[in-house]
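Note sheet for the following structure.
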Amino acid sequence: MERQSRVMSEKDEYQFQHQGAVELLVFNFLLILTILTIWLFKNHRFRFLHETGGAMVYGLIMGLILRYATAPTDIESGTVYDCVKLTFSPSTLLVNITDQVYEYKYKREISQHNINPHQGNAILEKMTFDPEIFFNVLLPPIIFHAGYSLKKRHFFQNLGSILTYAFLGTAISCIVIGLIMYGFVKAMIHAGQLKNGDFHFTDCLFFGSLMSATDPVTVLAIFHELHVDPDLYTLLFGESVLNDAVAIVLTYSISIYSPKENPNAFDAAAFFQSVGNFLGIFAGSFAMGSAYAIITALLTKFTKLCEFPMLETGLFFLLSWSAFLSAEAAGLTGIVAVLFCGVTQAHYTYNNLSSDSKIRTKQLFEFMNFLAENVIFCYMGLALFTFQNHIFNALFILGAFLAIFVARACNIYPLSFLLNLGRKQKIPWNFQHMMMFSGLRGAIAFALAIRNTESQPKQMMFTTTLLLVFFTVWVFGGGTTPMLTWLQIRVGVDLDENLKEDPSSQHQEANNLDKNMTKAESARLFRMWYSFDHKYLKPILTHSGPPLTTTLPEWCGPISRLLTSPQAYGEQLKEDDVECIVNQDELAINYQEQASSPCSPPARLGLDQKASPQTPGKENIYEGDLGLGGYELKLEQTLGQSQLN
């Protein structure tokens, strides 16, 4: 008997390993098909179905095959055994079965309605991912790549609008979706489709927070291929990047909302506690990600890792990943931390990397982003058939479709109207219509929904989220090109050309600045930050910028010499790069270092304003909603700076 049980155990273990290999083989096969399909689409300029939509189609087909072509097994019989001596759920449990001791580990709590009295399907159960895989493995490279590849010039040019859409717009979407869904839930209770008390207002707000996470990856990919107007691209890209971070923290804050008396009633103290949690988690995650990027910048600056590009790239990757893990370990949000880590790495650390490491890091995270995105979208297709606890409710699904469109309209149009009151370059109606159209749901909404599917309301949310992702990716993603034509939005704009950092073009832009942009207070704040960053942060963290011996007081001489790299002194003689900073009085050329660098001819900087007409299609680096007021610019020498654009 003992031998038989041991043989059965070894057989079960072999079967488990076999199922794991099948699971990996399925995803490997799906990715191969997706890559070949992407090549086919790009070769034939087929834009009505994007690669993400194709990945979902392949996932659906594979899920359909696994669902109906595999036989059910007895490994999940649904039988419940009572342990009357246990009063809690231990993390590890030793069970004596016929004098044979077995070890079991805690997996999750299961609601009564999730216990299936019939046979289960081992393959389908195996194909259902642990939700933490999405947050700990697949999402971090996607979010980091978004921050690391950020086009900083256009992003900061529209920073005010992006922050407004990301923070205020996400809050508006969450509230509007929550209110509409609460009305539909009441209708479902009245129709007898739900029991009173099964679905609370906090559940509706939770659904609103996860559905407020937009992910227009399909639209942005088409924008990039068609070279759509850079302002529209930046508004959508910037909103989606920050919106993901805000939605994740907002979802967590709502999930821990717990009034003292009635758990489903409004409690002002609990509400403000949730707001405080939101602000604290967001700020802490921002600080954590930025801190790791600063550590990476200092290590790459003061060591000679640049002589070993492989080690340099490895250190860069591991420290960036550590930002995510440290934030999660500290009870913060790793997604927010890794986003701002990527932005800070691009702004500082990238300048210290060797040329090989610059190429390797960009290609590494681009590749990881590509694989992770396609794995997620393939799994979305699979999940429609492999997830065994779907709850389809037509009224709830109809309400969700209506809610996301109304919420998107309440987000885009009123906020655009308010922003246009302070912007010189208005957000035109066709841009607003395109932003309304581009409110797709994707990886973040799906990952938030699948993270908790134990209760019936959460299962209904997950099923509805999955259908919404399918619809928006296929319909809106496929209709992007016709919509661009119908709205007469310009395409064929070379975004990279607009982002080139050459002295003559920047000086031409500076000579043609409009003096009446937006409010002067914003300009003063931005000018203070830029000056502080240029004079102190970049010289401390990178090899670029003026030597600290010229910017810090004399009594800081030892610290200045310690923190200033030898390259900064060498680059002090060069005038290869000119960068614009704000000056309140007049537009002038600053030659503070000219005494030590007599080889810098003024004519090379283009002092004759008449000889520097503005190049058509060039946008002013600072024009937008940062609020420069009537201030003008001053050109200051930047010492050998190399930025990631």
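The first residue you see is number 1, and the count goes up from there.
Placement of Cβ uses the backbone N, Cα and C atoms for every residue, glycine included.
Original residues only.
What Swiss-Prot says about the mutagenesis result for Val176 to Ile is this: Normal protein expression. Does not affect endosomal localization. Fails to alkalinize endosomal lumen. Counting only same-chain residues six or more apart in sequence, the Cβ atoms lying under 8 angstroms from the Cβ of Val176 (mutagenesis position) belong to Gly208, Ala403, Val406, Ala407, Cys410, Asn411.
The local packing around Leu236 (mutagenesis position), expressed as other Cβ atoms within 10 Å of its Cβ over all shown chains, amounts to 23. According to Swiss-Prot, the mutagenesis experiment Leu236 to Ser carries this note: Normal protein expression. Fails to alkalinize endosomal lumen. Does not affect endosomal localization.
Listed in Swiss-Prot is the mutagenesis experiment Ser438 to Pro, annotated as follows: Normal protein expression. Fails to alkalinize endosomal lumen. Does not affect endosomal localization. In the three-state DSSP scheme, Ser438 (mutagenesis position) falls into the coil class. Within the same chain, the residues at least 6 positions away from Ser438 (mutagenesis position) whose Cβ sits under 8 Å from its Cβ are Thr214, Pro216, Val219, Leu236, Phe476, Thr480, listed in sequence order.
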